[in-house]
Amino acid sequence: MSFSRALLWARLPAGRQAGHRAAICSALRPHFGPFPGVLGQVSVLATASSSASGGSKIPNTSLFVPLTVKPQGPSADGDVGAELTRPLDKNEVKKVLDKFYKRKEIQKLGADYGLDARLFHQAFISFRNYIMQSHSLDVDIHIVLNDICFGAAHADDLFPFFLRHAKQIFPVLDCKDDLRKISDLRIPPNWYPDARAMQRKIIFHSGPTNSGKTYHAIQKYFSAKSGVYCGPLKLLAHEIFEKSNAAGVPCDLVTGEERVTVQPNGKQASHVSCTVEMCSVTTPYEVAVIDEIQMIRDPARGWAWTRALLGLCAEEVHLCGEPAAIDLVMELMYTTGEEVEVRDYKRLTPISVLDHALESLDNLRPGDCIVCFSKNDIYSVSRQIEIRGLESAVIYGSLPPGTKLAQAKKFNDPNDPCKILVATDAIGMGLNLSIRRIIFYSLIKPSINEKGERELEPITTSQALQIAGRAGRFSSRFKEGEVTTMNHEDLSLLKEILKRPVDPIRAAGLHPTAEQIEMFAYHLPDATLSNLIDIFVDFSQVDGQYFVCNMDDFKFSAELIQHIPLSLRVRYVFCTAPINKKQPFVCSSLLQFARQYSRNEPLTFAWLRRYIKWPLLPPKNIKDLMDLEAVHDVLDLYLWLSYRFMDMFPDASLIRDLQKELDGIIQDGVHNITKLIKMSETHKLLNLEGFPSGSQSRLSGTLKSQARRTRGTKALGSKATEPPSPDAGELSLASRLVQQGLLTPDMLKQLEKEWMTQQTEHNKEKTESGTHPKGTRRKKKEPDSD
């Protein structure tokens, strides 16, 4: 039937018109495409629904962000649907749509197509708005709505149109099976065909710290024709790089921020020392060494060890680490058809847990290392040591590598008056330190769980062994190591922790690749990168030997730069840049770098100098020192990006020289850290008054087990506190929280404002009701209850 003939059919009276609707749809199909809304379609859809649902894993539909479908404006051809039938009565249409929404059969049918209650509701709201707000509708849906209004069709006939609209706003509904295939992570060994094409020999060097396990693996590395060392830290990669070249084995260095080739012609050496994330899984080697293999369980970085273990193309792969990783490694290698040879090592020097705690900083001896788990504890301990006329070195995680090495050298030098080290668990690996006695200032380490909540937990056995093992190392002048705690009540818990067996590692980390995310983006082109990651993790399938690593830092960066126009691959690279999201200046720098990149404006040396306001002054207080550390991290970020986008970050060598100069400024600041602490106290930038020579709040007695998983300020409710000293009479709970690093002064001010507001509201309620607020009554009763 021709188009003009179809129009003639549309002039028929309403009754005859409805009777011939199927014929009209058939006539118009060549002109307007298929009509999904013919009568009887619902039953057909119901029959096909079982195949449409696909897959057995129920997705988390809260991750599906609906797209916006704009209502249709006036058409240049006019309202063809109205010409074929008649204009629609919006009130009648609304009644039809409401009836459609309430139909249980329709809701059930929607569920068969992946529309749970939440998606169904969102899709209907969008569908209704589209229908009601459009100036003209497509011919097919206009005709169906007209017939329903006149009783010639059923409301169920709207379902095909509704489903089509739902797939427009939720495109994931149309490609769930494809997304499941892309995110199928159940056979990671198949991702590395080059490694699978060779028969590798896996040798596991198992033992505690200071057992010589890494030494034996490195000797094999030195004697090989070619090799790669994969370490967890830049410091370790640098150490092997220097040792290898000193031994006459030419070795290159590859880290995220640095590339060093030793051959005069720039040719790659046969050996390379790198951080584990930077190892090549396509270059063939004779020997590969993967250090600290137990970090394969790390929630954030475990994927890098998994990738190295499964993907390195080496005839021999030497693994160094804790015995807890042996079973998992053997299981993983069973899936690749490779056998594992285990070589056990014993500690080379004895280590003992003392029966007495330090109790007071007056009892410090040369070679002592006090391990703290917060910067505020480091500052306070350093200040107390300085008051006693002693000199201490300071090492914590956010210090630049050069500063850490300088402080380690100062502490190790027998001719230097510095005989005490105050450090965080950053000393657990990567530094050679001559420590006689490890003193745990606290056994409670703040951490962030998978929900982003702050937790206070005792350190694990693995962490305790790693830190305690730094005492009395074979290569140091102290051949016997000792371990104790600052407070006596912590000593029994430390002994208990050290005696516990280390839990075997159950699973290895995985991470989506850029290629997998790109394939996701192909199917979901309008989704944000953060949303793509959420959907990928939700759809991903892993077996019991693997887990998907925590992607929170990646998502944080993705959301930070979401509004910057970048290609997906470039955006992905920016999001993998290692930044400390607790540093506002570093985060804003990532944003600024991305913005400059999007404008195609190279980030030159001159531009960066202006951005960081170079030259920088030496620090006058702790805040200045922390600001300099943040600037150092920004320069690290520039160097990291310079190896990914050389044309846009062209001045890496100049920036590296600038960073070395900054490192020197920071070293001088840390060398005089007690002076900075004094200045901070003077200007009330750091409140350490009344701080006793022990920890402020400790787990003790039976409360220890109860407080192993506490959150926020609730942790203090499960702790027993020491009686305050006479000098600390004014020491409040808020002060203790600040000193322990659980609150910043700014956070405390905000809380004080909120408390004042709440108190004002309570007083107002009291005045209006004539009754005492509950909080006020309790406060009055407290003295009587003691």
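Every residue, even glycine, has its Cβ placed from backbone N, Cα and C.
Per Swiss-Prot, ATP binding site is recorded for Gly207, Pro208, Thr209, Asn210, Ser211, Gly212, Lys213, Thr214. Under the heading domain 'Helicase ATP-binding', Swiss-Prot lists 194-334. What Swiss-Prot lists as domain 'Helicase C-terminal' is 353-518. Mutagenesis annotation in Swiss-Prot: Gly207 to Val, described as Abolishes ATPase and dsDNA and dsRNA helicase activities; the structure shown retains the original residue. According to Swiss-Prot, the mutagenesis experiment Lys213 to Ala or Arg carries this note: Abolishes ATPase activity. Abolishes helicase activity and reduces double-stranded RNA degradation. Does not abolish formation of the mitochondrial RNA-degrading complex.
Within 8 Å of the Cβ centroid of the ATP site, not counting the listed residues Gly207, Pro208, Thr209, Asn210, Ser211, Gly212, Lys213, Thr214, the chain contributes Tyr345, Arg347, Leu348, Gly469. Calculated from their C-alpha atoms, the gap between Lys213 (mutagenesis position) and Gly207 (mutagenesis position) amounts to 6 Å. Mapped onto three states, the DSSP output places Asn210 (ATP binding site) in coil. In the predicted model, the domain 'Helicase ATP-binding' (194-334) shows an average pLDDT of 96.
Asn210 (ATP binding site) counts 22 other C-beta atoms within 10 Å of its own C-beta, drawing on all protein chains shown. If you count neighbouring Cβ atoms within 10 Å for each of the recorded positions Gly207, Gly212, the highest count belongs to Gly207. It is 9 Å from the Cα atom of Gly207 (mutagenesis position) to that of Thr214 (ATP binding site). Residue counts for the domain 'Helicase ATP-binding' (194-334) by DSSP state, with H, G and I taken as helix and E and B as strand, are 57 helix, 38 strand, 46 coil. Under a cutoff of 8 A between CB atoms, and with a sequence separation of 6+ in the same chain, the neighbours of Thr209 (ATP binding site) are Arg347, Leu465, Gln466, Gly469, Arg470, Arg473. Take the CB of Ser211 (ATP binding site) and look out to 10 A: across all protein chains shown you find 20 other CB atoms. The Cβ of Pro208 (ATP binding site) lies under 8 Å from the Cβ of Glu322, Tyr345, Lys346, Arg347, Leu465, Gly469, each of these being in the same chain and 6 or more residues away along the sequence.
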